Amino acid sequence: MENMKVLLGLICLMVPLLSLEIDVCTEYPNQIVLFLSVNEIDIRKCPLTPNKMHGDTIIWYKNDSKTPISADRDSRIHQQNEHLWFVPAKVEDSGYYYCIVRNSTYCLKTKVTVTVLENDPGLCYSTQATFPQRLHIAGDGSLVCPYVSYFKDENNELPEVQWYKNCKPLLLDNVSFFGVKDKLLVRNVAEEHRGDYICRMSYTFRGKQYPVTRVIQFITIDENKRDRPVILSPRNETIEADPGSMIQLICNVTGQFSDLVYWKWNGSEIEWNDPFLAEDYQFVEHPSTKRKYTLITTLNISEVKSQFYRYPFICVVKNTNIFESAHVQLIYPVPDFKNYLIGGFIILTATIVCCVCIYKVFKVDIVLWYRDSCSGFLPSKASDGKTYDAYILYPKTLGEGSFSDLDTFVFKLLPEVLEGQFGYKLFIYGRDDYVGEDTIEVTNENVKKSRRLIIILVRDMGGFSWLGQSSEEQIAIYNALIQEGIKIVLLELEKIQDYEKMPDSIQFIKQKHGVICWSGDFQERPQSAKTRFWKNLRYQMPAQRRSPLSKHRLLTLDPVRDTKEKLPAATHLPLG
C-alpha cells in the first residue's frame, strides 16, 4: 500500500513536467533587462499580466531549464504568486529568466534578462542601475522610488524610506524637499537639484532584515510653457461590470511629465490602503518630442461592490495651471438575449433537421407504428363507398404449371399477409370473380370499388406486352390514373433492369411513386409481416381499422368463395 502511494506521487509529479515539455508557448519578443543590486532583496513581477478569471497561472524558469523555480520560501530564489524573489541577489544569479503564463487554451512566455551589479568603486550604488526621472526647472514635481510597492507589509504599508543624494543623506527641510511614503516632492526645481538620488529601506523576511535600494537619476529640463494635457480615455462613458468581478479602469493622458494623473471616487482621492481600489502609475516618453509623455494611471478594482455603481470614477489630471477630468460610470450588465436567441435557433434548427432525417429514414416504421397504436383512438371515417382495399393486377398464366412462383405469390402469400394478418380486403381476378362474368365489366366495376391498384411485374413477359394491351389492363390503369384517381402500387417479383419497353403509364408511375421489390422466397409457409417488403407494401396501403381475419390464415391456390364456383387459380379467361 505504501509503495502504491509513492508510485502515485511520482506520477502526479511527472505529469505536469511532461505537459510543460509538450506545450508550445508563444514567446513575446520583449527586450526586458532588470538590474539588481548585489546582496539586496528584490522582488520583480512578471511583465505578462495574467487573467485570473480565465484560470491563468504564472511559472518562472531560469535559463533553458525545464524545471520551474521553486516555490519554497526557504530557497534563496523562489516564486511567490506571480512574483520572482531574490533573497538576497547574488552575482551568479545573472542570466535570463522565462516568465510563462498559461491556462487550458494558451501559453505565453517572455524572456527577462537579469543583471546583478556590484557598486561602482567609490560609490554606494552602480551607475548602470539608475532610473532616470525628469522635472522642469521652476516647477514642482516628485521623484518616485520605483518597484518598491511589493515590499508592503500585511497592513499595506511600506517600510520607512530614507533619501540620499550622491550617497549623502538628503535633508528633508519641507521647503524644497518633502518625503511622502515612496515619493520625494521637489518644490521649485532648480539646476542644482540635478544628481543621483537614492531611496533606501529595510525589509524583513522570515525574521531577517535585507536592504532595498533604488537609484534615481534626477534630470532637470528647461522651463517651458505648459501645454494643456489631453485625456484620451476615459471619455465620460459607462462600462458594464458584473458585481463581484475584477476590472481595471485606465486613465490615459498625453501631457507633461510633471502632470499629476490620479483617480477620485465619491469626491475623494483613492486611499493607499483601500481594500478594493489600488492605483498603478506608468509613463512613456513620446518618440516625436521629449517634452510630451503618455501618462497612464490604472485603477485596479479587485472586487466590484454595490456602492461602486452609485458614483462615477473620475480621472483627474492637473498641473500648476490646469485641471482636467473625465469620468467612468459603472452599470449593471444588460442581459444579452441575442446569444440566447441564436443558441435557441441553432438548437431548434438542429432538432428539426434531426427529426426530418429520422423521419426520412424511419418514415415507414413510424407511419405503421402510428396506425397500429393510434387507430383505435381516432374517430371513424365516413364511408368512401369502396368495397376492396386493393385490386391485384398481374400477368395471366399461359397454361398449367407456368409461372408457379407468380401464382404462389398472388393467391397464397399476398392474401395470407394482407388479408389474414391485417384484415385488408383484396380483389384478385381468378379468385373473386364468378364463372361466366365478363372480364371487362368485372375489371371496370371492381377497380372502381378499390382504394389501391397493385400491379405485379415480372421479367420475361414477352416484352411486357401484357401491360396496356389487354382490355383488363387498359381498363384498370385508365380507371386508376384518369377516372378514379386511385393510387397505384408497383411490385417487382424479379429485378427488372429495362423499363423502356414498358408502356409510358408504367414508366410514369415508377418515376413518381417508385417500385417495391420482392426479396423473399416463394415457399408455401407463413410469412413474417416484419420484413421490409411487407412494411413498404403496408405503408402504401390505406390505413386499416378492421381486425384481421386470421393472423395465421393459409390460402390454397384454388380458393372457394361462398357457395359459388370460382375459376381455377391457374387458368384465366383470355383477355379481350
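Glycine is treated like the rest: Cβ placed from N, Cα and C.
No noted substitution is present; original residues retained.
The feature active site is assigned by Swiss-Prot to E473. The domain 'Ig-like C2-type 2' annotation in Swiss-Prot covers 121-213. The annotation domain 'Ig-like C2-type 3' is assigned in Swiss-Prot to 229-329. Marked as domain 'TIR' by Swiss-Prot: 386-541. One entry in Swiss-Prot concerns the mutagenesis experiment R134 to D. Its note says: Results in impaired interaction with IL1RN. R134 to H appears in Swiss-Prot as a published mutagenesis result, with the remark: No effect on interaction with IL1RN. As a published mutagenesis entry, R134 to E appears in Swiss-Prot alongside the note: Results in impaired interaction with IL1RN. Listed in Swiss-Prot as a mutagenesis experiment, R134 to K is described as follows: No effect on interaction with IL1RN.
Mapped onto DSSP classes, the domain 'Ig-like C2-type 3' (229-329) shows 4 helix, 56 strand, 41 coil. Helix, strand and coil residue tallies for the domain 'Ig-like C2-type 2' (121-213), in that order: 9 helix, 42 strand, 42 coil [DSSP].
Remark: R134 (mutagenesis position) has F218, I219, T220, I221, F257 as non-local neighbours, by Cβ distance under 8 Å and separation of at least 6 in sequence. Mean predicted confidence for the domain 'TIR' (386-541): the pLDDT average there is 78.
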